[in-house]
Structures are given as structure tokens and as C-alpha cells.
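S.K.: Mind having a look at this structure? Questions to follow.
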Amino acid sequence: MFSASSLLAVIALAISSVSAAGPSAVPLGTAGNYVILASTGVSTVPQSVITGAVGVSPGTAASLTGFSLILSGTGTFSTSSQVTGQLTGADYGTPTPSILTTAIGDMGTAYINAATRSGPDFLEIYTGALGGTTLLPGLYKWTSSVGASADFTISGTSTDTWIFQIDGTLDVATGKQITLVGGAQAKNIIWVVAGAVNIEVGAKFEGTILAKTAVTFKTGSSLNGRILAQTSVALQSATIVEK
């Protein structure tokens with residue numbers, strides 16, 4: 001017969017042994033050192049608020065627009081009143097170019113890893129109309145565009161994971177938001193999008209965006225996560241917080 005202390009120990013072990021739900025994590029490599037990373041450019045319409053580092057390559061400092069860059073004494077990075085971290089481009093001093101080249105390569109590898117996962121748990125669910133839905137942990141696949149014309153929820157624990165594979169565009173309507181419940185964390189959510197990503201005015205988004213093309217966050221919109229884009233990122237007085 002179990003003593004009270006033994007029973008509690010068994011319960012604790014059972015709880016600790018529960019596996020996280022959802023697909024295995026997508027390795028970001030050194031791309032994970034950036035809150036925004038892009039190939040051709042990053043623009044802002046001031047004032048945006050960005051927590052983390054911003055990088056562009058093979059784009060140069062000239063493709064970091066709207067930031068009022070202040071070049072460091074070493075010439076290896078710049079700063080901006082809109083960004084808590086460093087801003088870097090491919091024409092900065094050594095070793096910045098090689099660091100960025102590696103990060104861009106890691107971004108491409110992460111995109112392929114996420115986009116080519118097979119055997120989705122949810123295929124074409126809600127025909128891509130996410131407004132009003134609740135999304136549980138898992139691998140999701142849409143062969144067309146995805147949008148949210150109303151708020152929606154992502155529900156799971158702090159260790160659960162989500163990968164959303166979208167072959168078309170991703171659009172979130174004005175003022176709509178994602179709510180995380182049950183302990184779900186933005187760092188465990190991956191959106192891998194082949195088409196353009198457009199987050200409208202005042203919308204609130206969660207997760208890492210791995211984008212094949214361009215990403216736009218409009219006035220008053222926000223992101224808890226990262227933007228890793230293989231072309232450009234445009235911010236219009238947006239708030240981007242690294243998660």
C-alpha cells in the first residue's frame with residue numbers, strides 16, 4: 001500500500017513524464033539570434049519598437065531604412081532609437097558579413113525544414129479561415145492562402161509545439177489578434193509561409209514567421225516572436241518583441 005508521500009511521488013513522476021504534444025522543434029540555428037532577419041531589406045515608418053537584433057544580407061546598410069542609423073566606432077554594427085539590439089548589414093566591418101551569411105543560410109535551412117514536414121495532423125482545416133477557431137498542437141497544412149477576419153486562439157501547454165505550413169499568403173485583418181491559452185508560448189509556434197504575409201492595422205500576432213517572400217506589419221500592429229524573411233520586411237509603427 002502506498003504511503004501519502006509515495007503516492008505524491010508517483011503522481012509527480014507521471015506528470016513529469018508526459019510528452020509535449022506537436023511536431024519536433026524547427027532548429028533556427030544562428031538565425032535565432034535575430035528578431036528580424038531579411039535578405040533584401042528592412043524598413044520602418046517611425047516610430048516602431050523592436051526588441052532584439054535586426055540583420056540584412058546580402059542587403060547593405062542602405063537597405064535598413066527609416067531607422068536613423070548610428071554607426072558604431074568599430075564599424076561592425078549600427079544602433080537606432082527604435083531597436084534595443086544591434087542592426088547589421090552585409091557591408092559592415094569584419095566579422096559581420098560572415099556572421100550574417102551564416103544566419104541567412106540557417107534561415108533558409110529552417111524554412112526548408114518546416115515547409116517540408118510531411119504527414120500533417122490537420123489538412124486544409126477550416127479552409128484556411130482561422131477567425132473564431134481554436135488551434136491545438138500539431139502540424140497544419142494549407143495548399144492555399146490563410147486568413148483571420150476575427151480573433152482566434154492557440155491552445156496548449158508551455159512545451160507543446162505548432163507548425164503552420166501555408167502555400168499561399170497569410171493575412172490578419174485590422175484589429176484582430178491571436179490569444180495564447182493553457183501556457184502556450186510564442187517561441188513554440190512556427191508559421192512557414194510561401195506567399196506574402198500581411199498583418200493589418202492594430203492586429204496582434206504570435207510566433208516565428210519563416211517567410212519565403214515579404215512580410216508587412218501595419219500601423220499599431222504587433223508581434224511576439226520573430227520575422228525571418230527571404231526577401232523584405234516592412235514595419236509601419238509596429239511593435240516586434242523577440243520570443
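The backbone N, Cα and C atoms fix where each Cβ goes, glycine too.
Remember, predicted model here, so these are calculated numbers, not experimental data.
Pulled these features from Swiss-Prot for this protein:
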type: MUTAGEN; residues: Thr102 to Tyr; note: Has 85% thermal hysteresis (TH) activity of that of the wild-type
type: MUTAGEN; residues: Asn198 to Tyr; note: Has 40% thermal hysteresis (TH) activity of that of the wild-type
type: MUTAGEN; residues: Ser232 to Ala; note: Slight increase in thermal hysteresis (TH) activity (0.48 degrees Celsius) compared with that of the wild-type (0.32 degrees Celsius) at 0.14 mM
type: MUTAGEN; residues: Val241 to Tyr; note: Has 85% thermal hysteresis (TH) activity of that of the wild-type
S.K.: Between Val241 (mutagenesis position) and Ser232 (mutagenesis position), how many Å separate their Cα atoms?
M.R.: 18
S.K.: For Thr102, Asn198, Ser232, listed as mutagenesis positions, tell me which one has the smallest number of other Cβ atoms within 10 Å.
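M.R.: Fewest other Cβ atoms within 10 Å, among the mutagenesis positions Thr102, Asn198, Ser232, is found for Thr102.
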S.K.: For Val241 (mutagenesis position), list the number of other Cβ atoms lying within 10 Å of its Cβ atom.
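M.R.: Around the Cβ of Val241 (mutagenesis position), 16 other Cβ atoms lie within 10 Å.
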S.K.: What Cα-Cα separation, expressed in whole Å, is found between Thr102 (mutagenesis position) and Ser232 (mutagenesis position)?
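M.R.: Taking the Cα atoms only, Thr102 (mutagenesis position) lies 18 Å from Ser232 (mutagenesis position).
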S.K.: Do me a favour and check the Cα-Cα span between Ser232 (mutagenesis position) and Asn198 (mutagenesis position); whole Å is fine.
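M.R.: A Cα-Cα distance of 12 Å.
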